[in-house]
Amino acid sequence: MPVNIKXFNYNDPINNDDIIMMEPFNDPGPGTYYKAFRIIDRIWIVPERFTYGFQPDQFNASTGVFSKDVYEYYDPTYLKTDAEKDKFLKTMIKLFNRINSKPSGQRLLDMIVDAIPYLGNASTPPDKFAANVANVSINKKIIQPGAEDQIKGLMTNLIIFGPGPVLSDNFTDSMIMNGHSPISEGFGARMMIRFCPSCLNVFNNVQENKDTSIFSRRAYFADPALTLMHELIHVLHGLYGIKISNLPITPNTKEFFMQHSDPVQAEELYTFGGHDPSVISPSTDMNIYNKALQNFQDIANRLNIVSSAQGSGIDISLYKQIYKNKYDFVEDPNGKYSVDKDKFDKLYKALMFGFTETNLAGEYGIKTRYSYFSEYLPPIKTEKLLDNTIYTQNEGFNIASKNLKTEFNGQNKAVNKEAYEEISLEHLVIYRIAMCKPVMYKNTGKSEQCIIVNNEDLFFIANKDSFSKDLAKAETIAYNTQNNTIENNFSIDQLILDNDLSSGIDLPNENTEPFTNFDDIDIPVYIKQSALKKIFVDGDSLFEYLHAQTFPSNIENLQLTNSLNDALRNNNKVYTFFSTNLVEKANTVVGASLFVNWVKGVIDDFTSESTQKSTIDKVSDVSIIIPYIGPALNVGNETAKENFKNAFEIGGAAILMEFIPELIVPIVGFFTLESYVGNKGHIIMTISNALKKRDQKWTDMYGLIVSQWLSTVNTQFYTIKERMYNALNNQSQAIEKIIEDQYNRYSEEDKMNINIDFNDIDFKLNQSINLAINNIDDFINQCSISYLMNRMIPLAVKKLKDFDDNLKRDLLEYIDTNELYLLDEVNILKSKVNRHLKDSIPFDLSLYTKDTILIQVFNNYISNISSNAILSLSYRGGRLIDSSGYGATMNVGSDVIFNDIGNGQFKLNNSENSNITAHQSKFVVYDSMFDNFSINFWVRTPKYNNNDIQTYLQNEYTIISCIKNDSGWKVSIKGNRIIWTLIDVNAKSKSIFFEYSIKDNISDYINKWFSITITNDRLGNANIYINGSLKKSEKILNLDRINSSNDIDFKLINCTDTTKFVWIKDFNIFGRELNATEVSSLYWIQSSTNTLKDFWGNPLRYDTQYYLFNQGMQNIYIKYFSKASMGETAPRTNFNNAAINYQNLYLGLRFIIKKASNSRNINNDNIVREGDYIYLNIDNISDESYRVYVLVNSKEIQTQLFLAPINDDPTFYDVLQIKKYYEKTTYNCQILCEKDTKTFGLFGIGKFVKDYGYVWDTYDNYFCISQWYLRRISENINKLRLGCNWQFIPVDEGWTE
């Protein structure tokens, strides 16, 4: 329910109730009181500047800066007049009303009001409540006409002030008393926010898609309501005493778009939400959780002994009930309170993971930063928040009626310029560094040359002391030891709907005795530093190189030069790292008649040189190199710069780095195993827990290495990438300027005869830079991953293996020591220990960062290098090749059919010329009984012939084989079985098979693509995995030596059905046994894509006929119901006999996906991608084309979809968005409809009512659109069975009915 928010004018009279004179704890002197307004119970606004801990001169920009990393906005005159204070008050009230307009904001405010700080703190005797302490109360002056003023205490939860010295610095905190912080110790405290609603931070638009043009990044300004909600989340943490104080966390990643990389407080990461909390290690996460749990228990213990109160009017029983409700304690029959672990867990997750900036941004339709580390641009200011044509309570800046909702255009600086104004430069301060080197000029005699550099432009290297030391700690393992992991998911819907999170209390009287003990308060001290720091350097850094590529805006007759010093000393010269040919061409003066051809030549040369890349022979895990990076940024020494490619091949990725960081790889702390004499169960659990904790050690070590890599290595690589963008942009601007200068030399008559579009020049140059940046992205990403995998992970694995060896010894000794009690379990436990500790735990980058680009590069690294692929078939440029690097050659028969869409599929028919032979290198032949290997491929086999099912089930035919002298291996098919067979030199064979059902209504395998991976441990088992999951395992130890041919044959052999065929793709052989994690990862890598799939697993296509299949209601199809122009459902028919069963699929309406006019699909193919905007047409209702429409003015949660001839009736809407909400690999997709501010919902099958004026009709199980699904898809329960999941079925030769 909405909370009650009061409205005020600043000049309203004092009433000693909700308008008072408040003595702030930031009191600058005795007797100072500020006018305060209670807009919500226990929440007050004080329209005054925040001065607590600050000196008066610190409010001026000229005295330096507080922070090295952000723009600081100063205006000492702000909030000085009553008019400004009135505007501040009314603006804050409007922001609170905006927050109060959504259920999630209502719940946030409700919980803040109810979360009354504990009456006391660490200095309060445990058996007492104390109201007149600094973390609970504040003083107010009671003003009564004709009477002496009185001072009373006032208990509050939150006081909001205007900004401190820096208007762009919003901040939330409370009191530190005698070295203790109640907001971090479970007590909670009265919170204070310093806030400036009129100052808006500005951030870059961030696209996760690697292919997004760098020039499409836009600047967006914040919605002050979301900024305020961010601070209110801090308030909620503080009121519950779980606010995390002074715990800096090393940044997760320094992406291309990220700016500030210093360690960030954990409190900010939790409050922001999204992916940011993932940077916090599981052990740190658990330590924070356990501290909060212990603090809650301490509060419960205090409540159990409280018997008196300091301060009048304190009802002890009432406050005990208040705190029982607040902390969700349980009470036993004796009235004793304690923490229920499940209740605490729920409350903690709601507070830490439910209320986050990212969650709330989604609820309110507000654009926010992608990450807390995102780049900030100079802030802006607005004086128009009270103007409802600029900023509304329900929509903020993104006002639909002004066409500002789409793509958050209301927050887009370039679009909504009337909403803000720029801040004048004299009010903005940023920390800068002057990098100076001695130099002497002949003419001026200057003795130094300085380049001004912003602090955030420097390379960031995290301090080694900021990394966790937890790995080195010894641990005691007991039978009840738990893992250090926390589930950090809590949806915003749970917050809104969960009544357990609402205390429902009646607020107690807030008046108390005045607070007098100011000596207990620790007043903070804030120190400024100079805004400019000068440092001297000996040589030229990349900053000199970048500066030499810039030029003053008013310069004329600009020229390019290959000399750095020439450019630094002459303002009309720009340093270029491209060839002398480009320099000479650009500097050539040409006549007007040659101008157009000259421009084309300059641009062509720039395109050719900027997009150049070379391949590398000696560094196998880096596939390309950008040779001009060295001379562009002064990377490497002088020799390396001049021949960057050779230097890179010798020195590897390390030569790109400014600093080689010191890597911290601690010795892993040992385990002490708890002794349990005679207790068999406890002994076994202790062993099991030790193995689980061992796995956690591996995870934590990898996490530590990734944390160091991201913040000491990857940050350098990404800084290089960003500088290369700057460098290329500098080159482009210089060329544009040179072209402009050349054009301006001509007479007006000559200009009239020159046909040239300068916008086209700009476009072509930017297009070249985009292509170049994509190449640089690939190169830099590969370098970073290479450094991680070659220089860092091996060191970690060595330490972990040493730990495993010691743990194995200790566990086996522990088993022997307890042999008497374990009896027949001894050998089983020893085998378990040996098996568990035999293998390393594979490193998976996706567990430690959400950076999709880095994960993609890592996955490529894993699949192409670490997995030891010795044969990998790919279809490129119209031919089949081996992309493993081992150079197998191919013979392809004339009756093999290729489909280059979908990873190079090929079709084998049952004919003599439908065959492929891959001739392998002799270096990869396996002819030893001890050689392990794996094969992996995808297959699609057609449906059986209904009339000849016995032949289908009995005929076994080979599809892939590698046989030499009757020894080797083969893959064969026998009906619904996939069979793997190994044959040794003595003709002894061993087979393992996977069998799927042919009696399911809807099969997951018949005519559908599925992945098969077979792994072979010659001293152990052969395993068959289907779609990444282990299905069967058989021992192959008794086989003798196996010959393998140099040739791998793909051909249907011994197949009796002449019409039979199979499709195969993604075939790989690996030179070792892949483990389960690698198989699962390989399946994920191969199947993950932004293209959507049809029912069979092929790419979904535009302009193709499809029948619809509903995953939630599989036994129905959709047909046309003409009476109401809608889709109704009918049951699918089955074909069923003793051997087989299946449902008919080609039933009902036939749909065609069409590109919508505003589709984001910019590819030239006809593939449907996730997020595309589409129309959904129907071609079998009548002779004319029909389309699916949504009624624009519908107010129903769930309503019909209209099927009507294509028209432009404004009462209907037809633009849809095709989505894929689940990360799990699935062929399902969802169809969303939104228009302006309205979300209609997702397509589904549901029930709704239609009003015909004279009668109501109820329609059940009809084609509908529903908002209900949007909530359900965010939950984890059976989401794949929801009725909003659709698959598109094309007619296919492999499925006949």
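Glycine too: its Cβ is placed from the backbone N, Cα and C atoms.
Sequence unchanged from the original; the noted substitutions are absent.
Following the DSSP three-state reduction, the secondary structure of Glu231 (active site) is helix. Around the Cβ of Glu231 (active site), a 10 Å sphere holds 19 further Cβ atoms from the protein chains shown. Taken from Swiss-Prot, the feature active site covers Glu231.
For Glu268 (Zn(2+) binding site), the number of other Cβ atoms no farther than 10 Å from its own Cβ, over all displayed protein chains, is 16. Feature annotation from Swiss-Prot assigns Zn(2+) binding site to His230, His234, Glu268.
There are 22 other CB atoms within 10 A of the CB of Met1126 (mutagenesis position), with all protein chains counted. In the three-state DSSP scheme, Met1126 (mutagenesis position) is classed as strand. One mutagenesis experiment catalogued in Swiss-Prot, Met1126 to Asp, is accompanied by this note: Significantly decreased binding of HC to host SYT1 and SYT2 independent of gangliosides.
One entry in Swiss-Prot concerns the mutagenesis experiment Leu1191 to Arg. Its note says: Significantly decreased binding of HC to host SYT1 and SYT2 independent of gangliosides. Its own atom aside, the Cβ of Leu1191 (mutagenesis position) has 16 Cβ atoms within 10 angstroms in the protein chains shown.
Under the heading of mutagenesis, Swiss-Prot lists Gln1200 to Lys and annotates it as follows: Decreased binding of HC to host SYT1 and SYT2 independent of gangliosides; whole toxin is less toxic. Dramatically decreased toxicity; when associated with L-1268. HC no longer inhibits whole-toxin uptake and toxicity. When secondary structure is read from DSSP and collapsed to three states, Gln1200 (mutagenesis position) falls in the strand class.
Among the sequence features in Swiss-Prot, the mutagenesis site Gln1200 to Glu is noted as follows: Significantly decreased binding of HC to host SYT1 and SYT2 independent of gangliosides.
For the mutagenesis experiment Tyr1262 to Phe, the note given by Swiss-Prot reads: Slightly increased binding of HC to host SYT1 and SYT2 in presence of gangliosides. Counting only same-chain residues six or more apart in sequence, the Cβ atoms lying under 8 angstroms from the Cβ of Tyr1262 (mutagenesis position) belong to Phe1121, Met1126, Gly1127, Glu1128, Thr1129, Gln1200, Ile1245, Gly1246, Lys1247, Phe1248. Mapped onto three states, the DSSP output places Tyr1262 (mutagenesis position) in strand.
Counting Cβ atoms from all protein chains shown, Trp1268 (mutagenesis position) has 17 others lying within 10 Å of its own Cβ. For the mutagenesis experiment Trp1268 to Leu, the note given by Swiss-Prot reads: Gangliosides no longer increase HC affinity for SYT1 or SYT2; whole toxin about significantly less toxic. Dramatically decreased toxicity; when associated with K-1200. In mice without complex gangliosides no change compared to wild-type protein. HC no longer inhibits whole-toxin uptake and toxicity.
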For Glu231 (active site) and Leu1191 (mutagenesis position), the CA-to-CA distance in whole Å is 40
When DSSP is mapped onto helix/strand/coil, what comes out for Glu268 (Zn(2+) binding site)? helix
Write down the Cα-Cα distance for His230 (Zn(2+) binding site) and Trp1268 (mutagenesis position), rounded and given in Å. 28
Taking Cα atoms as reference points, rank the binding-site residues His230, His234, Glu268 by distance from Leu1191 (mutagenesis position) and give the first. His230
Relative to the mean position of the Cβ atoms of His230, His234, Glu268, the recorded Zn(2+) site, which additional same-chain residues have Cβ within 8 Å? Thr172, Glu231, Ile233, Glu267, Thr271, Phe272, Glu357
